[in-house]
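A short worksheet on the structure shown next.
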Amino acid sequence: MNSLLMITACLFLIGTVWAKEGYLVNKSTGCKYGCLKLGENEGCDKECKAKNQGGSYGYCYAFACWCEGLPESTPTYPLPNKSCGKK
């Protein structure tokens, strides 16, 4: 019983540590999602937790939305072959 509990705890920790994080990016422009209120930010948290993003938590860092707990399928800044504001 103790072994099963330890294995479950380890798997949970591995999933938490290996979760993707990064700046949310607009797929069409290649730019980060901007924000003004640094730290806890309701807008960033809402965007990160949106169904199409799948994150677990979001906040404003360096005037852009930073997300934690993202699935690998969610793109983060920078996008390959796409520069923000450059054509």
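Each Cβ is built from the backbone N, Cα and C atoms, and glycine gets one as well.
Look at Swiss-Prot and you will find 20-85 tagged as domain 'LCN-type CS-alpha/beta'. Residue counts for the domain 'LCN-type CS-alpha/beta' (20-85) under DSSP, split into helix (H, G, I), strand (E, B) and coil, are 8 helix, 23 strand, 35 coil.
All protein chains considered, the CB of N26 (variant position) has 15 other CB atoms within 10 Å. Recorded in Swiss-Prot as a natural variant, N26 to K carries the remark: In CsEv3A.
The natural variant T29 to D is recorded by Swiss-Prot, whose note states: In CsEv3A. Applying an 8 A CB threshold to same-chain residues 6+ apart, the list for T29 (variant position) reads K82, C84, G85.
Quoting Swiss-Prot on the natural variant C35 to Y: In CsEv3B*. Using a 10 Å radius centred on the Cβ of C35 (variant position) and all shown protein chains, the other Cβ atoms total 22.
Among the natural variants that Swiss-Prot reports, K46 to T is described with the note: In CsEv3A. A 10 Å cutoff on Cβ-Cβ distances gives K46 (variant position) a total of 12 other Cβ atoms nearby, all chains included.
Each residue contributes its Cα atom, and for N26 (variant position) and C35 (variant position) these two points are 13 Å apart.
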